[in-house]
Amino acid sequence: MALRGSHRLEVIFKRCIASPVLHSHAANRRSSQLAIKEGDPNSNGNSGQYQQNGEQKEKGWRRLVRFFVPFSLGAVVSAAIIQREDLTPTIAASKMTGRRRDFNFIADVVAGCADSVVYIEIKDTRHFDYFSGQPITASNGSGFIIEQNGLILTNAHVVINKPHTMVQVRLSDGRTFPATIEDVDQTSDLATLRIQVNNLSVMRLGKSSTLRSGEWVVALGSPLALSNTVTAGVISSTQRASQELGLRNRDINYLQTDAAITFGNSGGPLVNLDGEAIGVNSMKVTAGISFAIPIDYVKVFLERAAEKRKKGSAYKTGYPVKRYMGITMLTLTPDILFELKSRSQNMPSNLTHGVLVWKVIVGSPAHSGGLQPGDIVTHINKKEIKNSSDVYDALADNSKTLDIVILRGVKQMHVTITPEDP
């Protein structure tokens, strides 16, 4: 459009250039003829004078044309550029609108399955809020609905080994219900809860065996008690053995992902792009390294739990309940140590083993004693701690208190904890 406009102006300018010349020649001819008809003796000389005047006028017109034409052409070019700049954002915006619609696959996944994700609160029945008079929240986690009649799947560490507490579940629509623990398997860190509600949105279960490294996944849950939180990433590994993570008595190949899984995400679903749960969010080591229990392993737990319920007994396996300290921990394997040292300059270079404290329950003995997430336990009661089994053994001792040596950054510190009896 701008080019057509510039072409029209060019034609007009050519006509303007030609018309002054024609006009001056016609004027000269008319003046010469008038002089001859009147019989002026100096008519020949006057006609030459008129011709000179015409030539001067012609030169003047040419000067004006030469002066105005560049400005006019510059205006045309500027108008074309401005018009093109005006059109460019419109075209880009239309393309971006289509791109947003075509590539917003994470939002499509969330829209299809977020209603089945729940927020789980563990209420301390011994301590009450000063203003509301309600039990305070000792810890929290996530879960997701697997049956319309109120059966919820979560991690065992979210709901058990917490004396003097009660469990509450908040749905995505804000409704809150008390929950009862039905099935527990501490070995696999899985548990089911029941709330007395029907016609709930159910999460579809996929197949973790078909996953590939690099596949997109979405983690749903309530990190740091922030309900309905969505993070996304890819599957980093489909076969991360529990032995690599220093987890005792667990024959599980975990799913490793770089999707952010923070405190409170535990028990929530790890979902594929078809909106199917392919894992249960379990733990985080550091930013970009988190783990989930494969859904194929979870299905075995659910089948056994259903058989037990048909027989009238709950499905409970795992270790005997020991004294309660209130932490979630992870053994520092060589691979994990290497990753931590590469991400943090505060890690001592001579550290070769220990246990990482990655969660501390508020109000627990560990919290009261001063343990913090990120601390590394190296000794308990003067015994070297190499893995999480050593911590369990220390809890099984008859010692009333635990004198714990920790590394916090580059500083070595001592804390004293008095575990609670079961």
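Quick reminder: no glycine exception, Cβ is built from N, Cα and C everywhere.
Per Swiss-Prot, the feature active site, charge relay system maps to His157 (among others); the stated evidence is similarity to another entry. Other Cβ atoms within 10 Å of the Cβ of His157 (active site, charge relay system) number 22 in total over all chains. In the three-state DSSP assignment, the secondary structure recorded for His157 (active site, charge relay system) is helix.
For the recorded site, Asp189 (active site, charge relay system), the DSSP three-state label reads coil. Residues or ranges marked as active site, charge relay system by Swiss-Prot: Asp189 (among others).
According to Swiss-Prot, the feature active site, charge relay system maps to Ser266 (among others), an assignment based on experimental evidence. Residues within less than 8 Å, Cβ to Cβ, of Ser266 (mutagenesis position) and separated from it by at least 6 positions along the same chain comprise Gly141, Ser142, Thr154, Asn155, His157, Val158, Gly221, Asn281, Ser282, Met283, Thr328.
The residues of the domain 'PDZ' (325-410), classed with DSSP into helix (H, G, I), strand (E, B) and coil, number 24 helix, 25 strand, 37 coil. Taken from Swiss-Prot, the feature domain 'PDZ' covers 325-410.
Here Swiss-Prot notes a mutagenesis experiment, Ala75 to Pro, with the remark: Significant reduction of th/Diap1 binding.
Record note (Swiss-Prot), mutagenesis Ser266 to Ala: Destroys protease active site. The unchanged residue is displayed.
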Enter the number of other CB atoms within 10 angstroms of the CB of Asp189 (active site, charge relay system).
25
